[in-house]
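Here's the structure we're looking at; comments come further down.
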Amino acid sequence: MALFGALFLALLAGAHAEFPGCKIRVTSKALELVKQEGLRFLEQELETITIPDLRGKEGHFYYNISEVKVTELQLTSSELDFQPQQELMLQITNASLGLRFRRQLLYWFFYDGGYINASAEGVSIRTGLELSRDPAGRMKVSNVSCQASVSRMHAAFGGTFKKVYDFLSTFITSGMRFLLNQQICPVLYHAGTVLLNSLLDTVPVRSSVDELVGIDYSLMKDPVASTSNLDMDFRGAFFPLTERNWSLPNRAVEPQLQEEERMVYVAFSEFFFDSAMESYFRAGALQLLLVGDKVPHDLDMLLRATYFGSIVLLSPAVIDSPLKLELRVLAPPRCTIKPSGTTISVTASVTIALVPPDQPEVQLSSMTMDARLSAKMALRGKALRTQLDLRRFRIYSNHSALESLALIPLQAPLKTMLQIGVMPMLNERTWRGVQIPLPEGINFVHEVVTNHAGFLTIGADLHFAKGLREVIEKNRPADVRASTAPTPSTAAV
């Protein structure tokens with residue numbers, strides 16, 4: 001009985017679980033590109049290492065090592081991998097760091113000073129980034145693990161006191177190696193929890209698309225990593241800006257991502273597009289009013305000829321009044337995605353009337369229009385764009401079958417009017433697109449769209465339009481390195 005109850009609760013929870021409207025998969029194919037950009041960023045961060053001055057005394061010799069700066073990172077071997085539980089793991093082995101520092105030596109009344117180059121060799125770094133969902137639904141670096149070690153140090157001392165420095169070099173280089181070991185992991189911890197999070201802050205969560213609607217890209221759960229990819233589930237739901245708490249129930253199928261051949265895949269379900277169209281419908285945007293000169297001249301003449309019998313019965317003051325054509329969508333359009341293509345079904349009312357000045361309008365006809373549009377999706381940069389095309393069009397009377405027959409001559413000119421006057425306006429808006437949840441400075445290239453039953457996927461490669469350093473510097477928060485919590489680092493001496 002207890003087992004039955006547990007099963008029932010599990011099924012009940014599953015029945016109420018909301019599917020994501022948008023999914024993104026980053027595959028291992030992207031890791032080489034990400035690693036190249038990440039290592040450039042890492043080298044720049046390691047150059048910010050601040051090593052305390054090293055002072056000491058050996059016999060009558062007093063030495064001071066100061067102004068230690070990391071000048072370069074030379075890599076022999078590095079790997080970036082997905083790891084379950086850890087998300088991203090970077091391993092650097094047998095690398096070397098170039099350093100430059102100021103030396104000062106005092107022996108009785110003799111003083112020597114200057115700058116010298118050194119190198120830290122056999123540098124190994126193993127650092128992992130743990131990704132999670134924060135309370136606002138944003139992806140964050142929630143933890144950074146780190147192990148770092150420097151095997152040996154070498155400093156090319158020279159000059160009059162070369163033999164003295166050679167005598168002291170063991171003390172100096174051992175001390176520098178110890179201090180350097182202690183500084184690598186704190187720098188990486190700050191880079192992950194502060195700087196990389198400032199990059200992730202550029203990913204839209206709840207943002208405006210235009211003056212009418214917004215979109216919710218909040219993560220529904222923590223990112224899930226396997227050995228070959230990283231999967232993220234986003235709500236992917238539009239909403240009217242005047243009803244920010246409104247939500248369309250998601251009854252669409254869950255999009256599936258199986259491919260791993262491209263760097264990244266994005267999947268959108270029918271719910272993603274349905275919520276967009278319903279949001280615009282609720283915002284009152286799906287209507288069109290043409291009056292007087294706004295009605296195409298040929299269509300004006302055809303409409304007057306079609307309703308000539310009704311017009312001649314009106315008073316002379318009304319007969320030559322401006323014509324009004326009003327299209328109003330009656331219900332939220334719906335999207336259907338099949339392997340053969342994507343279609344959008346629309347039902348609207350069409351009202352034709354005369355609008356004499358300073359008098360009530362005179363309605364000539366009211367009809368219903370059924371239209372089916374084909375939709376082609378494309379991903380450009382980081383914007384999902386849509387191109388619409390009118391495929392099927394039918395009008396019929398709300399009153400009688402006889403009047404529906406009389407409307408047949410209007411079918412072609414009304415369709416032409418929609419294709420020439422309405423579709424360009426729609427496409428101007430839909431081709432502007434909506435941004436997908438991607439950090440600033442990263443774009444998609446070489447996109448391929450594939451339709452499935454109930455959802456579509458877009459495979460693409462990644463392109464860094466801006467470097468990580470450029471984006472992070474633009475969005476860098478106030479430096480909180482001093483207040484950062486103690487790093488979970490392990491530095492091997």
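Here the Cβ of each residue, glycine as well, is placed from N, Cα and C on the backbone.
Shown in sequence order, Asp53, Leu54, Arg55, Arg103, Gln104 are the residues of the chain, 6+ apart in sequence, with a C-beta less than 8 angstroms from the C-beta of Asn64 (mutagenesis position). According to its DSSP assignment, Asn64 (mutagenesis position) is in a strand. Here Swiss-Prot notes a mutagenesis experiment, Asn64 to Ala, with the remark: Increased nuclear localization; when associated with A-94; A-117 and A-143.
The note that Swiss-Prot attaches to the published mutagenesis Ser66 to Ala is: Significant reduction in phospholipid transfer activity. No effect on secretion.
In this structure, Ser96 (mutagenesis position) is part of a beta strand by DSSP. In the shown protein chains, 19 other C-beta atoms lie within 10 A of the C-beta of Ser96 (mutagenesis position). Where Swiss-Prot documents Ser96 to Ala as a mutagenesis experiment, the accompanying text is: Significant reduction in phospholipid transfer activity. Increased secretion.
In the three-state DSSP scheme, Asn143 (mutagenesis position) falls into the strand class. Quoted from Swiss-Prot, the note attached to the mutagenesis of Asn143 to Ala states: Increased nuclear localization; when associated with A-64; A-94 and A-117.
Under the heading of mutagenesis, Swiss-Prot lists Ser145 to Ala and annotates it as follows: Significant reduction in phospholipid transfer activity. Reduced secretion.
For the mutagenesis experiment Ser247 to Ala, the note given by Swiss-Prot reads: Significant reduction in phospholipid transfer activity. Reduced secretion. Within 10 Å of the C-beta of Ser247 (mutagenesis position) there are 14 other C-beta atoms, taking all protein chains into account.
Taking Cα separation as the measure, Ser145 (mutagenesis position) is nearest to Ser96 of the mutagenesis positions Ser66, Ser96, Ser247. In sequence order, Asp53, Leu54, Phe101, Arg102, Gln104 make up the list of same-chain residues 6 or more apart from Ser66 (mutagenesis position) whose Cβ falls under 8 Å from its Cβ. The mutagenesis positions listed here are Asn143, Ser145; among them, Ser145 has the most other Cβ atoms within 10 Å of its own Cβ.
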